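Asks: Pulled the feature table from Swiss-Prot, pasting it below:
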- 17-80: domain 'bZIP' (DOMAIN)
- Arg39 to Cys: In gk509377; low-fat phenotype. Increases expression of ech-1.1 mRNA and decreases fat-5 mRNA (MUTAGEN)
- Met78 to Ile: In gk112657; low-fat phenotype (MUTAGEN)
- Ala79 to Thr: In gk112658; low-fat phenotype (MUTAGEN)
- Gly85 to Glu: In gk112659; low-fat phenotype (MUTAGEN)
Amino acid sequence: MSGNRKRNTSEPREDDEDDYSTKRKRNNEAVNRTRQKKRQEENDTAEKVDELKKENETLERKVEQLQKELSFLKEMFMAYAKNDGNDGPPPPPPPSSSAV
């Protein structure tokens, strides 16, 4: 008798399909979250690059301005040393540093 019993295979197959569907859905959601996170990180990195480029440009302008000021002060010092500190006319004031 037990050899003639037919097993109902439709139920386990439906369960397997439901499990597969559920796993696929969860995997797709995880993939979408990962891709979204990656896009956000790329955007954040691009913004940081832009910010650092602007900061670098500002610092380069400041370095240029300070180099000009240093050159001017060296010239003043050399003129003063050449004059041996004799009472001569006072040196001109340094250029304004309000450009930065």
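Along the chain as shown, residues are numbered 1 onward.
Backbone N, Cα and C atoms are what each Cβ position is placed from, and that goes for glycine too.
The noted changes are left out; the structure has the residues it started with.
Help me picture where these features are in the structure shown.
Replies: Other C-beta atoms found within 10 angstroms of the C-beta of Arg39 (mutagenesis position) number 10, with every protein chain shown included.
Mapped onto three states, the DSSP output places Met78 (mutagenesis position) in helix.
Counting every protein chain shown, the Cβ of Ala79 (mutagenesis position) has 12 other Cβ atoms within 10 Å.
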Asks: Please report the distance from the Cα of Arg39 (mutagenesis position) to the Cα of Met78 (mutagenesis position), rounded to the nearest angstrom.
Replies: 58
Asks: Can you work out the mean pLDDT of the predicted model over the domain 'bZIP' (17-80)?
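Replies: Mean pLDDT for the domain 'bZIP' (17-80): 97.
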